[in-house]
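Here is what Swiss-Prot says about this protein:
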- Asp566: active site, protease (ACT_SITE)
- Asp809, Asp883, Asp884: Mg(2+) 1 binding site (BINDING)
- Asp1183, Glu1221, Asp1242: Mg(2+) 3 binding site (BINDING)
- 560-631: domain 'Peptidase A2' (DOMAIN)
- Ser150 to Ala: No effect on reverse transcription activity; when associated with A-148 (MUTAGEN)
- Ser196 to Ala: No effect on reverse transcription activity (MUTAGEN)
- Ser196 to Ala: Complete loss of stable anchoring of viral PIC to mitotic chromosomes; when associated with A-192 (MUTAGEN)
- Ser212 to Ala: No effect on reverse transcription activity (MUTAGEN)
- Ala1248 to Lys: Almost complete loss of readthrough between Gag and Pol (MUTAGEN)
Amino acid sequence: MGQTVTTPLSLTLGHWKDVERIAHNQSVDVKKRRWVTFCSAEWPTFNVGWPRDGTFNRDLITQVKIKVFSPGPHGHPDQVPYIVTWEALAFDPPPWVKPFVHPKPPPPLPPSAPSLPLEPPRSTPPRSSLYPALTPSLGAKPKPQVLSDSGGPLIDLLTEDPPPYRDPRPPPSDRDGNGGEATPAGEAPDPSPMASRLRGRREPPVADSTTSQAFPLRAGGNGQLQYWPFSSSDLYNWKNNNPSFSEDPGKLTALIESVLITHQPTWDDCQQLLGTLLTGEEKQRVLLEARKAVRGDDGRPTQLPNEVDAAFPLERPDWDYTTQAGRNHLVHYRQLLLAGLQNAGRSPTNLAKVKGITQGPNESPSAFLERLKEAYRRYTPYDPEDPGQETNVSMSFIWQSAPDIGRKLERLEDLKNKTLGDLVREAEKIFNKRETPEEREERIRRETEEKEERRRTEDEQKEKERDRRRHREMSKLLATVVSGQKQDRQGGERRRSQLDRDQCAYCKEKGHWAKDCPKKPRGPRGPRPQTSLLTLDDQGGQGQEPPPEPRITLKVGGQPVTFLVDTGAQHSVLTQNPGPLSDKSAWVQGATGGKRYRWTTDRKVHLATGKVTHSFLHVPDCPYPLLGRDLLTKLKAQIHFEGSGAQVMGPMGQPLQVLTLNIEDEHRLHETSKEPDVSLGSTWLSDFPQAWAETGGMGLAVRQAPLIIPLKATSTPVSIKQYPMSQEARLGIKPHIQRLLDQGILVPCQSPWNTPLLPVKKPGTNDYRPVQDLREVNKRVEDIHPTVPNPYNLLSGLPPSHQWYTVLDLKDAFFCLRLHPTSQPLFAFEWRDPEMGISGQLTWTRLPQGFKNSPTLFDEALHRDLADFRIQHPDLILLQYVDDLLLAATSELDCQQGTRALLQTLGNLGYRASAKKAQICQKQVKYLGYLLKEGQRWLTEARKETVMGQPTPKTPRQLREFLGTAGFCRLWIPGFAEMAAPLYPLTKTGTLFNWGPDQQKAYQEIKQALLTAPALGLPDLTKPFELFVDEKQGYAKGVLTQKLGPWRRPVAYLSKKLDPVAAGWPPCLRMVAAIAVLTKDAGKLTMGQPLVILAPHAVEALVKQPPDRWLSNARMTHYQALLLDTDRVQFGPVVALNPATLLPLPEEGLQHNCLDILAEAHGTRPDLTDQPLPDADHTWYTDGSSLLQEGQRKAGAAVTTETEVIWAKALPAGTSAQRAELIALTQALKMAEGKKLNVYTDSRYAFATAHIHGEIYRRRGLLTSEGKEIKNKDEILALLKALFLPKRLSIIHCPGHQKGHSAEARGNRMADQAARKAAITETPDTSTLLIENSSPYTSEHFHYTVTDIKDLTKLGAIYDKTKKYWVYQGKPVMPDQFTFELLDFLHQLTHLSFSKMKALLERSHSPYYMLNRDRTLKNITETCKACAQVNASKSAVKQGTRVRGHRPGTHWEIDFTEIKPGLYGYKYLLVFIDTFSGWIEAFPTKKETAKVVTKKLLEEIFPRFGMPQVLGTDNGPAFVSKVSQTVADLLGIDWKLHCAYRPQSSGQVERMNRTIKETLTKLTLATGSRDWVLLLPLALYRARNTPGPHGLTPYEILYGAPPPLVNFPDPDMTRVTNSPSLQAHLQALYLVQHEVWRPLAAAYQEQLDRPVVPHPYRVGDTVWVRRHQTKNLEPRWKGPYTVLLTTPTALKVDGIAAWIHAAHVKAADPGGGPSSRLTWRVQRSQNPLKIRLTREAP
């Protein structure tokens, strides 16, 4: 046991290469998939005994070959290569087939004493067993053999005998040499090793050598067959050691298959086996599938009961197993049983289950692969071991592996050629190299510390810089103040008037001095005030006073801070360092100037009204902390000025107290005061604490079981990463997450599902609420039918008699329903909170918001829970819309009692209502956006303000929002559909949004209608309804009313647009359609109550007897079923309606008969008839023909008499027969202009169009019922026009293809033959089409201007007075304006260039001469904006000159270039090139960053060549980085950035990049090495020693001599160190460098002095700028932009920060270039402050 079973099919698949080789020798090709299909599925149906696993039985192969080669329809030519190859394997077997192909046995010897009747010898069995079998050969009884360990199959599948098998080999010769003596017939061979193992305790049978045995029937010692049933231990072991059939059908099927092969059970044994291993239901399913597999004589499954019962009986059959027929029946039965097991065990395909298998965190790839394969076997019909399925299994293995493993597997090179084993090995490597959790935590900790350290260092540097800048500014400020004070003092001394000798210096009076002045105050001298810091040591200045009162002390961040109350300050200010500062800043303007200061992060502030978070301005220069208007507003402070000073009081006039408040309740501090709520007193809260969310906590529906969310069959888990979230938003939703975690609504989890969390800011506050994006989950969840009530008709169940209302809004309603644990992982999301130790996923244990089925599930649950309340209170009306409840009663007492009962019920059920939103026992409430009062409903003011506050729409989306909002109020707006008609076309996709006067008028009318919206009565279902209907221009309008005393009270205003078909009917029929449409809409409000229809037309007669020419049968039936329901719909008298109110007028309207009007409007021509005219001038026959000939549809039309052809013409290819009929009929009418004509046609289409449908099409605008344009529109219009040409006309329909000899038959045949002949023989002439398209460009529409006449006179054109147009070159001349319109339209269609359109027009042979065609065409093509944005443009900008250094090492160009493959991580090469000498330095790098650039500049270039003066680079990220630019500023380097996408600007280094790459490529090919880093020095050597433009190499320019190649220096350098030759060489080098450098510098300077032709663009020009990276269908040019600045080679335009090379722009002015510009002249005006600008042509 445990070894594999080898079958012929598996054997050939294992040696498939040999099979293909044998097939090629047979000159055929075979495919593996078709080989398996034919062997296992096709050939077993031939009814020749072919087993599903193949056989090498030559007789069976021959029989299958006969079936395949059968002539006629029963043959199978596609199977010929495969059966021929199989035959070659059996008749000429390769070595691996020979052991399975048995030679034919010799004829058997007659037995000496047979104990059983003998059967005639035969070479092969008539029927096959479960596996292919060969006839065993006869032989002597061999010695018992020991089971070898050869690894071969344990069961000989190529023999028919049951265990023990007979030896298939020929009998061995006798030991004594009696070779001719055979073994006695009575001896039987030993059992096979397998049989010995299974049945070792039983005696081996002694059977006749000529009798086939079927176990458990075995021949005993006396020659009688014995029966050996299954043992109980076998059945017990099989049942307990194998999974059930439902759990793993494949494994149990394999077990039963092996039992059927090895044990050869009888019918009873099979039943016992099935009854033991299968359940009753499984057994019935297997038997049913087995009976379905029974095939009839034709090889197809049969359903004949007798054949099915004979092959697979359900009752014990009377088969005799001692006969060959009985054994054949048993073999066939086992085959069918096995087929039934296989079919019954085939589970439905569920790929979602397979995709749900993912690799665990610590699961090895091998274990995961086994689970994946097991899922394929269990949930799909595919075998994962099949080579054809290896690709699918490999892709599943990659996609469903752990994320880190999957990502690395996806990046493997040559992935498509990797086998599954290769992927597993790679995954094992990745799995074994994973970092441990400890290592990961250590890495994260280390990265966090490094990040914090960097941030701390940056903050310290910023703080130091800020302090340094602040000290510098303070120093400047102090110096300014001190100098100013000194100047003031000195200036004051100079300005003081001189005192007289007896004048007092204090009071300026004469007669005494200052010391004796009586006015001078006396007393002890007070302490001298301290000198202010601003005055330093100035003795003459007055010091700064301490800050005056009022002051107030508040706690900020837990620390007390004393603030100066400053009502003039907009924001509150802190002076001390408050900790971390935010990135936001503000500009502060003070008396000494303006400066930018930063904001603090949010700080907790304790106010009198609570604790709030607030952000302060950090102004260190401010002398005192300020309490500004922002905090004073939150404080609600009151400042009183009294004699003792200012006092700061609270909002109630009391001293400020400190109150601590949760941050999540901060928004309540900003809420405006509301009117006192008299309806909800404390008694309601105290009497029902469990019913309110404020007192009862979170609700839980106790009667509802946890909900299970079913997924779609093909759904797979979706995982979307969390979107980036700002710190403010995260802190805002953090309290909500914490609250939900504390309540158990959120719990941590690990789930393959993940959707992002979106923080949404509440309007008017700084609070956030978490909203989960569940759109992807909603797509994968099964849809359920929504049962939420429609708010449109919900209030129809509220009678006007119930005028006391209670409205309750359930709080957190969805959270009242629990989720089943199996469905909770669907709604997982990411959340990290280091303070709480949460870093992972959270999910909901309650029904979440945002889930598409949440409203329906909650609505149904609440309906079930409130069913008892409705039964117990039948007098109350309870309406429910999801979580909004409305309770209505007839009196206040009933309303109070009902409300108490409802609150008690809600509390007991576990639901919680919001006390803040409750409206209890009131006569006026707001519900679902309506205002309910006294049995009427009004639009709320908030709803009106929402519509009125919307600005004029600018986009289709804004318009859709407006129409959606206004459409909610359409019941209050009479004729809303007609009013909004101009707006709806602009909402369609692909329509140009053109807001015109009509749209603005409709927009204003809708807003005005909302302001005057009336009150609508609530529908009273106990009274009948009246519907007043009117129709105007395809719009149905109506008002639904009910009588209130003698008046009619409106219930709803209805309006709707009719469909295109009904809109084309006569007015009377349009009224029928309008009534039907509005009756259907009114039914939503009337709930099937009686309805009386009043209209200005007597439509009841029309509905009962509708005209047959306008309405289809389906529409007629629909109208009659809807409007002739007398129990529900009745028609009132005809009334005239007021257009404003849609109510009847007091006077009667004009009466008319609708049937008479319809009879008059049935056709286009009143005298058109279908009866022949007796006095007709002509009687013609028309016909059109359309046929296929040689794959092409040809068409023709003809007009004939009975004997001759009047007109016949071939029509363009592809013309339909209907169109040809219309053309023929139209041609006949044209030729009979002014005459009397009888015309016959056999086309029902043409006849009906002329008599009936033409007028209908014309009225509805030639549109179909779907609103699309009808077919053959032009032909129908031409026919309708031609109907009026004959004087009198009769169009008669005649049957087609008549065979009689009447005049109609002969004429019809003549027309048919002529049309067919014209279609086949003639060439269609497209230039002479019958239908003349109406064109606006006709001579009668031409209007020539004065300029046109002047141009025509110069051309020499002639004016035709009769035809009233000019003629030139024999053609009518088209005016200039017409030419422009035509050419502009053609260009908009084609967007061709000037030359292409000119050539196209010249070849078109236009019947008109287009005036000024070329000039107009050129103007159109040059001013086309679309062409300017897309078409390429040739650059006319000449090359500029390149600036070079004046000596080596002063001017470098730098660039990064990428070199692949990047060995050892080196992917980039940083190249430096000296622009003076051309010397190159290149460094391999692993990254392309600014850090690498600065490192190489400071460590390599500076120590060797000195500090550069100029660096030139492109605009790469490494060069424009702040790091690079800062280093350049500190070192005094002029860093020049070249134009973007202009490699010529960095031409020297770009060319050197190419040289290096080419050299490295050659070196790698020559050396065979792939390490380009190793070969780089050789490439640099070549570049440094290549002569430049002046014949010198960079090495010679730098060192003054060629490089040494073969001269090696003496190892002892001490002898030459101070030798005269070395000194002379150095002196010569100095002289040579000067002789070389000076001419080079002069040559470079000469290039710079050479004048450069600048580009033609100037400041103020308008240009298009090339878009270098265009996306799909994006224009090539963007703009236009205005030029602001220019250089000889570049431009600076408005709107783009970078400079743009002149080659990347093109002119956007109409002239096509900068040369063609307008001239502006400046003139003075009478007003000195105004000038006049006039534009002149160049």
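The first residue you see is number 1, and the count goes up from there.
Just so it is clear, glycine is given a Cβ too, placed from its N, Cα and C backbone atoms.
Shown here: features listed in Swiss-Prot, placed on the structure.
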{"residue": "Asp566", "record": "active site, protease", "Cβ contacts under 8 Å, 6 or more apart": "Leu626, Leu627, Gly628"}
{"residue": "Asp809", "record": "Mg(2+) 1 binding site", "Cβ contacts under 8 Å, 6 or more apart": "Asp883, Asp884, Leu885, Ala913, Ser914, Lys917, Ala918"}
{"residue": "Asp1183", "record": "Mg(2+) 3 binding site", "Cβ contacts under 8 Å, 6 or more apart": "Ala1197, Ala1198, Glu1221, Ala1224, Thr1241, Asp1242, Ser1243, Gly1296, Asn1308, Ala1311, Asp1312, Ala1314, Ala1315"}
{"residue": "Ala1248", "record": "mutagenesis position", "Cβ contacts under 8 Å, 6 or more apart": "none"}
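When Cβ neighbours within 10 Å are tallied across all protein chains shown, the highest count among the binding-site residues Asp883, Asp884, Glu1221, Asp1242 belongs to Glu1221. In the three-state DSSP classification, Ala1248 (mutagenesis position) falls within a helix. A Cβ within 8 Å of the Cβ centre of Asp1183, Glu1221, Asp1242, the residues given for Mg(2+) 3, is found for these other residues of the same chain: Thr1182, Gly1184, Ala1220, Ala1224, Thr1241, Ser1243, Ala1246, Gly1296, Asn1308, Ala1311, Asp1312, Ala1315. When secondary structure is read from DSSP and collapsed to three states, Asp883 (Mg(2+) 1 binding site) falls in the coil class.
Asp1183 (Mg(2+) 3 binding site) falls within a strand when secondary structure is assigned with DSSP. In sequence order, Leu808, Leu810, Ala813, Tyr881, Val882, Leu885, Lys917 are the same-chain residues whose CB sits within 8 A of the CB centroid of Asp809, Asp883, Asp884, the residues recorded for Mg(2+) 1 being left out. Under DSSP, Glu1221 (Mg(2+) 3 binding site) is assigned to a helix (H, G or I) in the three-state scheme.
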